Amino acid sequence: MTRIIGGVAGGRRIAVPPRGTRPTTDRVRESLFNIVTARRDLTGLAVLDLYAGSGALGLEALSRGAASVLFVESDQRSAAVIARNIEALGLSGATLRRGAVAAVVAAGTTSPVDLVLADPPYNVDSADVDAILAALGTNGWTREGTVAVVERATTCAPLTWPEGWRRWPQRVYGDTRLELAERLFANV
C-alpha cells in the first residue's frame, strides 16, 4: 500500500499491483508535486499519466485539484488496481485507458493536456521514452506551457527532449532521477 500525500484525498491509502511494478516513493512523489506546484497551480488542469502502474501520480494530481486525468497502462492487473483505486477514492475526472503507451500516444488526441506524468519501467530504453516524448508533440497531446515529468533510474541514459521543450533542472532522489521540461510552443 502507498498513500496520497496532499489535497482532498491526502493521507488515504491506495493499493499497488502485487508484482512487476515499482511504485513512486512517497518522498519522490511529494518532491515531484512540490516542484510542479511551485510553478503551476494544478487546479483545473488536464493530466496524462503514462505507464500509470497503481495510478498514484495521477490520483495525487486529482487530489490536488486537477480537473481530469487520463491513466494509460498496458498491464491488465495494474489497470485493474488503478480502476479499484479510482473507485475507492471517489475522485471525479479519472479515465482509464488500457493499452500500450506508444499506441495510445500515436492515436493522438484533440484535447491537449497541461501536465504529463510518465513513470516507465526502468528497463524501458531511453530511446523508446524519447520517441514517446516526440510523439506527444506531434499527435496533439501537448500545447504551449505543457509540463512533462519523467521518472527514470539514475543508471538510465538521460532523455533527449524534442525541439520545442525547455528542460527544467533534473532532480535525483537515491536511485531515481526526475527529468522535467516545459513545452515552449504549440504543436506543429
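Cβ from N, Cα, C; glycine included.
Swiss-Prot documents Arg3 to Ala as a published mutagenesis change and attaches the note Does not show any significant binding to either DNA or RNA in vitro and lacks m2G966 methyltransferase activity in vivo; when associated with A-12 and A-13. In sequence order, Gly11, Arg12, Arg13, Ile14, Asp26 are the residues near Arg3 (mutagenesis position), counting only same-chain partners six or more apart with C-beta under 8 A.
Under its mutagenesis entries, Swiss-Prot includes Arg12 to Ala with the note: Does not show any significant binding to either DNA or RNA in vitro and lacks m2G966 methyltransferase activity in vivo; when associated with A-3 and A-13. Within 10 Å of the Cβ of Arg12 (mutagenesis position) there are 16 other Cβ atoms, across all protein chains. Secondary structure from DSSP puts Arg12 (mutagenesis position) in coil.
As a published mutagenesis entry, Arg13 to Ala appears in Swiss-Prot alongside the note: Does not show any significant binding to either DNA or RNA in vitro and lacks m2G966 methyltransferase activity in vivo; when associated with A-3 and A-12. Around the Cβ of Arg13 (mutagenesis position), 13 further Cβ atoms fall within 10 Å across all displayed protein chains.
The annotation that Swiss-Prot gives for the mutagenesis experiment Arg171 to Ala reads: Shows reduced nuclear localization; when associated with A-177 and A-183. Cβ contacts within 10 Å of Arg171 (mutagenesis position), excluding its own Cβ and spanning all protein chains shown: 16. Secondary structure at Arg171 (mutagenesis position), taken from DSSP and collapsed to helix, strand or coil, is strand.
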